[in-house]
Amino acid sequence: MSSAEFSMDDFEDTFDSNATISTKDLFEGSDRLPLNQSINTTIQNLYLPNGGFAIGDQSQQQYYQAMPPLNQSDQFNLGRSNNLTPRTNQLQQLQQQQQQQQQPQQQQQQQTYGTQSPIHMSQTPSSPLSSPLPSPTPFSRQQSYNNNNSNNTSSSQNYNNNNININNNNNNNNTNNNNNNNNGNNSNGNNGNNNNNNNNNNNNNTNNNNNNNQQQQQQQQQQQQQQQQQQQQQQQGNPNLSSPQPILDTIYKLLSEQEQTLVQMIHEQSLLLNRLPPTLDENSLAPLKSLSQKQITLSGQMNTEMSALDATKKGMILEPTDLAKLFALKQDLQIQFKQLSLLHNEIQSILNPQHSAPKPNVALVLKSQPFPVVISKGKQLGENQLVVLVLTGARSNFHINGPVKATMICDSHPTNKNNPTTPLEMDSQPIYPATLTAHFPLKFLAGTRKCSVNLKFGVNIRDLDNVTTTVESDASNPFVVITNECQWEGSAGVLLKKDAFDGQLEITWAQFINTLQRHFLIATKQDPVRPKRPLSSYDLKYIQTHFFGNRSIIHQQDFDKFWVWFGKSMQTLRYQRHISTLWQEGIIYGYMGRQEVNDALQNQDPGTFIIRFSERNPGQFGIAYIGVEMPARIKHYLVQPNDTAAAKKTFPDFLSEHSQFVNLLQWTKDTNGAPRFLKLHKDTALGSFAPKRTAPVPVGGYEPLNS
């Protein structure tokens, strides 16, 4: 059976359409104006030419104009200086602004957990890029300024210490002089000398005290000015503190420049390597050393960008579109880092041949992947969902033997080691010479028993000495293959927990929610870039209040208790017929407490109802409605499994059949994004879910009944 014959109702039906969306499409799609405004304001902030982008809004321009201009010497082309770019400096400033914004949250955490906080996110390393490059020393202008301030502070401290020593010496002199006077040195000459010495010492003390007072006053004035500046920034409501757009757009611009820089590096490095003389000397190695230093500097810039992306994910709750942008940037950045590492390894094999590995300078990277996701046994990926890219250095002194092979691994071991059943089909694919890519429309033939697994890809490379070496890729994102839909809840929980915590015992609330939102959109089969109804800020507040005690730090044990309830609601949203669509249309209000329901139904007509998830019965719906009895009161009905147990009876059918339910309070949102109710008759709200019946064809002269 071909892939086209499968109904991709698990995740492929929605996810495949977005699998080939590039980072450029995400940032510069059909609607270019909003992006151009954002990029333009970022460029203005960095005082670089905008290249014809649209003008940003007035409030952002005013903020950027208030910033001090950069020195002309700080601006240069990537790969042609030992300093970081002004945009990287600005990236560090944006990170510092985010940290300042998160300080009140950290203070609240200290009040909650005490000084012995169970987690210190500032010490958590960012996602590592397996790079052989040494850690570069940052050369940002801002850090140099901070270093100068540190030196000035040290000098001030030394100066104060000197003053203290001088005062002590003078006091000792005064004491000695007084002792001399008491010991009977009564000659007029001696007395005059002593008096003069005392006067001089007193004058010195006065001068020193005046200097100390002036320094203290200057320090106090500087502190007051800094406090006033911070208060002004808080009053102005700087948009950079609450929006990820400046960081995301800046990194996107950097990625575009880095792509051009890498192409130039490959060309330059190829020329240098091809022109090397047989006997190497200092003059022939100097250009390679210079290029190697540029690569180290560029790797430092990439590390800064990766740290900024990780900090954004951990410190700020992102909208779905921004989440998609962040992961696309991270994917492209990892590929660029791998390419840079290959170029650097190639130079190091000449500069330091004794320390270089004798393997081909080739790498396999995942250009696109649909994971993390739960996949049903027998499903097949789309043609462009899983693509492997071959990267090389500046010289292609090797031959590729055979196709690229995919292997499923669990805990770093192949899953089919002791299993005779082959878990994958279409697991061997050729490399397209024009693009150096291999496309894997994998078909999954066996379940993974609720265990998360990964994919690795390998290819045989033969060098010029006819030595064959296997080159392997890094592991893919995790996924789980299930054999029955009843396994989905447990498998999705395993996958979400692994993806969110990544081996850590505790994570920030923002990091947890960003991961949950991503998995929720996949589970409800929504467009991950522009979903119709993701989890709103009010849904997230409900979750944080009811399951995590409004804490800003989430522990794995907290997650286990949360998933017992939330996982069942996700299972219902995913597999029960029409439920995902009912959620997206707002017919199911979703996550709402009983008291909130009672407040919403106050003063409503009899028959008005709201649909929500039951708080005490996970995965089931509760319907709150106004009864027809007098006096009217709010009733609550728990939808039973047998209410929709018939083969063709759906939840909309159940609502249509019961006269107690007349007018639906449908979830919608106002212009500010706040939820509100829209009152509709149930026939209007559920009309699209009614079964389509065709009129019978008249037979033998009989006429059909008219309704």
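The backbone N, Cα and C atoms fix where each Cβ goes, and this holds for glycine too.
Original residues only: the substitutions mentioned are not part of this model.
Swiss-Prot lists 583-686 with the feature domain 'SH2', giving sequence analysis as the kind of evidence.
Of all Cβ atoms in the protein chains displayed, 18 besides its own lie within 10 Å of the Cβ of Lys443 (mutagenesis position). Under the heading of mutagenesis, Swiss-Prot lists Lys443 to Asp and annotates it as follows: Loss of DNA binding.
Where Swiss-Prot documents Asn484 to Ala as a mutagenesis experiment, the accompanying text is: Loss of DNA binding. Neighbour density for Asn484 (mutagenesis position): within 10 A of its CB lie 9 other CB atoms from the protein chains shown.
Per-residue confidence over the domain 'SH2' (583-686) averages 92 (mean pLDDT, predicted model).
The DSSP secondary structure for Lys443 (mutagenesis position) is strand. The secondary structure of Asn484 (mutagenesis position), as reduced to three states from DSSP, is coil rather than helix or strand.
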